[in-house]
Amino acid sequence: MKIHHFLTLLCTFLPLTTTALTNSTPLSLLGPCYKRCVTKFGETKEQLTNAETISLEYDVSNNTEFSLCKLGCNSHEYTDLNLAAFRYGQLAYQKILTTVEDVPTRGTVLNDVFIVCLDTSFMPSNNSAPSAKRLLSGTVLLVLDEDVAKADNVFLIEVLARNADKSAVQVISQQWCYSSNCNITFNAPTEVSSFDVRLRVSTFDSNGQVGGINFSKWHNINQILTKTFVDMSLKSVVWKAEKAAANFVFNLTASDHVPACSLQMIYRSSLSSELLHRNFYLDHTLEVFVNNLDFDKIYTMQLAPSGTHDRSTPSLASAVIEIPPCRHLVDDYSMCAPPPVSSLSYNWNLSPTSEYELLIKWKLLNYMDGLNVTEELSIPVAYFLLNAHPLITANNEQCEKYEKIRRVVSYGLRELVFHVPDTDCNYEVEMTAVDTNQRISEVKKIQVFRFNVPPYVSFLQASDIPTSVELMAVVLATSAIFALIALFLLYRKRKRDKKARFQMYKDAEAGVSYDYVATTESLGSVVQIRSTNFRFEPVENIDGNIEAALAQQQKFEGGTMNSMFRTYYNLDHPVKVPAHMAEASSDEDNGYENIRYSYFGSELSDDVFEEDIYMTHKSLSIYCQDSPLTTPMAPIAPYEHFDDIPSHQYRNFQVHNFNERIEKQAYWLMATVVDVVRRELYSLKVPKDYTPETISAMRKELEFLRTLAPHGNCRRFEGVVIGRWDDLPRQVIGILIENTRGGTLRNYIAAVGSVFRNCSLATDHDSFASQQDMNSTQHPFDKLSTEADENNSKKVKIQEITDSLSIRFCQFAEQVSSALEHLHSAGSVHTRVTTLNIYLLHNYSDPFDMLPDQVVKLGNFGFAVQNSEDVVLDDNLQPPEVIKGEKYEARGDIWQFGLCLAEMCSLGDLEQSEVGTLKSGHDTFKNLPSTQVLRDAAKRCLSARTRPSASDLCGVFKSVNVAATV
């Protein structure tokens with residue numbers, strides 16, 4: 001019989017649907033018909049709300065009879081389906097159509113309409129829906145008039161939408177609601193950036209439409225998707241099930257933001273580091289209870305989207321609440337744990353026969369406005385629990401070996417005598433009260449010392465005084481030795497500084513300066529001289545025949561390495577060495593090496609050897625050494641396994657000392673090398689040790705680089721370096737990479753950020769090069785100076801510099817996006833997209849005056865993979881989905897790129913930037929339109945739900961750069 005009934009419904013579905021579509025039923029008749037179906041077939045069920053109240057709602061889900069009744073309302077002319085519920089719907093429609101009841105129409109039913117919350121999910125494109133859409137689902141709250149019952153009406157909820165120009169409004173969704181709160185679902189296209197929605201609600205009773213039409217306010221789709229703010233406040237704290245419960249309320253009228261429906265409360269007490277979570281779905285009560293809180297504690301509450309487990313994720317709302325003691329929340333003290341014992345004291349029994357007895361006394365007093373009074377407690381206490389712990393005691397090693405003493409004491413007693421294993425030990429006694437419900441009071445502690453003597457006497461007996469004097473003498477002697485060592489180190493430092501200052505004056509008198517030299521190409525001509533104290537010296541002031549001596553390179557903390565030369569120039573007035581500095585100093589003491597000691601060819605004598613930026617080990621010499629025929633470096637693989645890759649002999653390179661890279665899980669060393677045959681600079685990457693893990697990692701990177709197609713914004717793979725290792729010829733011992741002389745993007749950001757935040761990096765007296773003109777007040781980085789230049793031709797404003805810098809960052813962002821697009825299109829992920837792995841191709845001396853063809857390149861493919869199962873991630877670079885246990889995909893690279901964009905927006909000062917409100921170090925830079933584009937892109941990349949692709953970001957930044965060039 002059931003199978004026959006199912007086949008009957010299935011056979012009648014198609015013609016019935018066709019009839020319903022061809023015969024459109026007016027809403028004025030359909031609404032009251034649905035109301036009668038709900039009254040007839042709907043089931044009333046009790047639902048527990050977030051406010052822990054009972055709500056009576058009509059439940060029509062999975063209700064076949066109600067569905068048939070609705071079908072009868074829509075198909076009032078169809079006669080082939082003879083089911084009672086279907087016929088009831090048809091008869092209800094006919095009665096509404098033919099009967100006009102004399103019932104007064106109600107003027108007001110709804111006072112307001114709210115979108116309580118919305119959750120978003122992504123619907124990918126398919127054959128039926130060529131464009132991707134966002135599915136939004138949430139809760140709607142209908143505020144009824146005071147004397148309107150919840151079950152008196154049904155509601156038609158329509159979702160209206162409009163574009164940015166607000167010229168046309170269309171209905172994108174219609175849904176029926178049978179209660180004052182219900183769920184809605186509608187779609188929003190992903191390609192629309194500015195999209196507003198609102199609700200239109202029509203009300204019906206069993207006779208027709210009532211109360212007019214109500215509207216909610218307009219909400220922008222971007223504000224809905226960001227969900228950055230929720231107005232949350234504490235409503236009350238109550239006693240609940242032996243614990244405290246905090247009731248929070250959310251105010252929708254105070255903000256235009258629409259929160260997510262799936263939320264969680266992340267909280268912890270001030271005395272604990274454990275994070276607790278309370279997941280909930282926001283309902284029409286706009287409240288939530290957080291239960292199982294401890295009394296008399298302070299809690300930090302954070303509201304976040306559901307599924308968030310990272311402390312660094314920005315919260316939608318936060319609050320710090322103080323839970324009062326239990327007795328402040330109840331009228332009956334028997335509902336609380338007993339108060340702690342008071343007047344806890346001890347005495348030793350000094351009788352010769354009872355030397356090991358200890359007497360403990362205590363009282364239990366009542367509450368009175370938070371203070372103890374002399375009245376004994378009237379609430380039922382079952383017993384007292386006493387614990388005595390032996391303490392570590394001087395001159396008695398046995399004390400710490402004794403077991404803890406535990407006694408259960410009847411409630412009627414207020415003192416206890418018990419034996420201890422050793423009276424020469426000190427003890428800590430703990431006392432708690434336990435009531436009939438096994439609730440334990442706070443612990444009261446007291447320390448017990450031998451024979452009631454002061455604590456220090458029990459630890460320092462008369463026989464120990466000589467030992468203590470000796471110990472004090474040792475401590476004083478050790479302190480004196482450390483003080484002498486500190487004074488000696490300070491003296492040596494001051495002596496070195498004095499020598500350096502003397503050499504400065506001596507060289508200044510001779511017309512010598514130690515400068516950073518910037519060139520157009522790796523072997524090109526000198527275009528600018530920047531001395532060590534960041535002062536600029538025009539090239540015209542330098543002797544045309546520059547005699548350069550390669551100096552020991554300066555290593556900055558996380559900074560770039562620029563080559564330093566000793567340059568000679570003509571001084572109009574010789575500089576005298578101060579009298580107090582007039583002492584002998586030889587050239588051997590200045591710490592600089594002469595370049596003639598490292599000549600390997602006349603054409604390369606003035607070339608700049610720039611080490612890789614990730615250097616940690618200081619080297620006393622940077623002589624360029626000839627490579628031997630046999631290399632001590634670990635072989636990666638035989639060359640016949642990679643014979644399709646260009647190879648270069650190791651003996652053809654001049655190699656600097658290898659230096660270790662500052663990065664977790666790095667398996668390689670880096671050095672800058674010179675190919676003496678081709679006269680070009682390269683970066684060489686070699687294994688750092690001989691372990692199988694290192695060799696496997698290097699071989700894995702080589703496999704990746706051989707399949708990666710070249711790209712203009714990826715650091716170019718130049719081939720492999722081969723050599724003999726032991727008795728094995730033609731072994732791959734290193735990976736040759738394009739040399740990038742400009743250092744990392746992080747160093748560039750730090751350089752411009754420090755200028756913006758500090759305005760000046762040096763004072764006038766810091767530079768001996770500026771002594772040609774003692775009245776010069778030139779600031780570091782001339783482009784930021786508001787003074788006129790030497791010819792007073794024009795004034796360069798800060799606004800122009802910040803415009804240029806912001807556009808430069810957008811250009812860099814476009815180039816990195818293009819590199820990521822290239823990687824992702826090949827099915828690969830980088831996994832280390834940071835500003836430390838983005839390199840500037842050309843060198844620069846002034847970060848505000850770089851070459852126009854400056855580009856950035858993405859490098860360090862040591863952890864790049866094509867299979868997401870093989871990803872090895874840095875703990876600090878894990879996107880939210882990976883923390884939740886999902887696979888690392890291309891969107892993880894986008895999240896890391898968002899951190900790079902945030903670093904650009906904040907000019908490297910990430911400690912003062914907040915996710916969602918990224919701030920730069922300079923107001924002018926922060927308020928630029930191009931900086932706003934960077935900031936918006938960073939927010940989109942750091943979203944936990946939806947992120948743009950690399951191609952989308954590339955298009956965004958390209959449009960900004962094209963507009964800047966027009």
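Here the Cβ of each residue, glycine as well, is placed from N, Cα and C on the backbone.
Heads up, this one's the original sequence, none of the swaps are in it.
Note that the structure is predicted; figures quoted are calculated from it, not measured.
Here the residue is the original one, but Swiss-Prot notes a mutagenesis experiment at this spot, Gly89 to Glu: In q367; 12 percent of mutant mothers' progeny is sterile at the permissive temperature (16 degrees Celsius) and 79 percent at the restrictive temperature (25 degrees Celsius). Low levels of embryonic lethality. For the mutagenesis of Ser441 to Asn, Swiss-Prot gives this note: In q222; 6 percent of mutant mothers' progeny is sterile at the permissive temperature (16 degrees Celsius) and 77 percent at the restrictive temperature (25 degrees Celsius). Low levels of embryonic lethality. The structure shown keeps the original residue. Look at Swiss-Prot and you will find 656-966 tagged as domain 'Protein kinase', backed by sequence analysis. Feature annotation from Swiss-Prot assigns ATP binding site to Ile662, Glu663, Lys664, Gln665, Ala666, Tyr667, Trp668, Leu669, Met670, Lys685; the stated evidence is sequence analysis.
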| Distance between Ser441 (mutagenesis position) and Trp668 (ATP binding site) at the Cα atoms, whole Å? | 59
| message | Cα-Cα, whole number of Å: Trp668 (ATP binding site) versus Gly89 (mutagenesis position)? | response | 77
| said: Which one is it: of the binding-site residues Ala666, Met670, which Cβ has the fewest other Cβ atoms within 10 Å in this structure? | reply: Ala666
| request: Enter the number of other CB atoms within 10 angstroms of the CB of Ser441 (mutagenesis position). | output: 20
| field | DSSP three-state assignment for Ser441 (mutagenesis position) | value | coil
| message | With DSSP assignments reduced to helix, strand and coil, which class does Ala666 (ATP binding site) get? | response | coil
| remark: Trp668 (ATP binding site), Cβ-centred 10 Å count of other Cβ atoms over all protein chains shown, is 23
| field | Intrachain C-beta neighbours of Gly89 (mutagenesis position), sequence separation six or more, cut-off 8 angstroms | value | Cys33, Cys37, Leu68, Cys69, Lys70, Leu71, Gly72, Cys73, Asn74, His76
| task | Based on DSSP, name the secondary structure state of Gly89 (mutagenesis position): helix, strand or coil. | result | helix
